[in-house]
Amino acid sequence: MPKSPPRFLNSPLSDFFIKWMSRINTWMYRRNDGEGLGGTFQKIPVALLTTTGRKTGQPRVNPLYFLRDGGRVIVAASKGGAEKNPMWYLNLKANPKVQVQIKKEVLDLTARDATDEERAEYWPQLVTMYPSYQDYQSWTDRTIPIVVCEP
C-alpha cells in the first residue's frame, strides 16, 4: 500500500510546476553546456532527453537524472510519484527514437523499457543516486518505468 503523496502531486498545479521548472532547467542547461547550474540538481547529474511529441510531432525536451552504463543512458519515468506516467514517457513509447544530451555530448539513441533483470540491476542504483525515488514509488500504485536508451 502506497504512502500518502503530497496533496498537490496529482493536481494541475503540479503539472504546471513541473512544466515550468523543466523549461527553466533546460534553458540553464543549454546556456551553460550542462556545466554548473542546469547540469546538476542537488549535486546529481542531469541530461536532456528529447522525444518527439506523439500528437504534435514536435521535439519535447526534459531534464532528467540519469545513469550511464557503457553506451546506455538509464532514466526513471517517475514524475515525482504521480499517478500517471510523464508525457515524455508516453512520447517515447509512440516513437522510441530519442536524443540525449549530456553536457556537450549529444547521443542519438533508441529507448525501451528495462527488462525485469535490468530493473533489478538499475533500480537500486537509481535509488542510491536519488533516494527520493523510493518515496515516489511508495506514493503510486504504478510501477515507475525504467527506460534504457541505447545505440
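For all residues, glycine too, the Cβ spot is worked out from N, Cα and C.
Feature annotations, reproduced from Swiss-Prot:
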BINDING   54-56, 60-65, 76-79, 87-91, Tyr133  coenzyme F420-(gamma-Glu)n binding site
MUTAGEN   Tyr65 to Ala or Leu  Loss of PA-824 and menadione reductase activity
MUTAGEN   Ala76 to Gly  Loss of PA-824 reductase activity
MUTAGEN   Ser78 to Ala  Loss of PA-824 reductase activity
MUTAGEN   Lys79 to Leu  Loss of PA-824 reductase activity
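All features noted in Swiss-Prot, drawn onto the structure.
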residue : record                                  : CB count, 10 Å
Arg54   : coenzyme F420-(gamma-Glu)n binding site : 14
Arg60   : coenzyme F420-(gamma-Glu)n binding site : 16
Pro63   : coenzyme F420-(gamma-Glu)n binding site : 23
Tyr65   : mutagenesis position                    : 20
Ala76   : mutagenesis position                    : 25
Ser78   : mutagenesis position                    : 25
Lys79   : mutagenesis position                    : 22
Tyr89   : coenzyme F420-(gamma-Glu)n binding site : 22
Tyr133  : coenzyme F420-(gamma-Glu)n binding site : 21
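Of all the binding-site residues listed here (Arg60, Pro63, Tyr89), Tyr89 has the Cα closest to the Cα of Ala76 (mutagenesis position). For the recorded site, Tyr89 (coenzyme F420-(gamma-Glu)n binding site), the DSSP three-state label reads helix. Note: the Cα of Tyr89 (coenzyme F420-(gamma-Glu)n binding site) and the Cα of Tyr65 (mutagenesis position) are spaced 14 Å from each other. Of Arg54, Arg60, Pro63, Tyr133, all annotated as binding-site residues, the residue with the shortest Cα distance to Ser78 (mutagenesis position) is Tyr133. In the three-state DSSP scheme, Arg60 (coenzyme F420-(gamma-Glu)n binding site) is classed as strand.
Counting only the Cα atoms, the space from Lys79 (mutagenesis position) to Tyr133 (coenzyme F420-(gamma-Glu)n binding site) is about 10 angstrom. A Cα-Cα distance of 11 Å separates Tyr133 (coenzyme F420-(gamma-Glu)n binding site) from Tyr65 (mutagenesis position). When secondary structure is read from DSSP and collapsed to three states, Ala76 (mutagenesis position) falls in the strand class.
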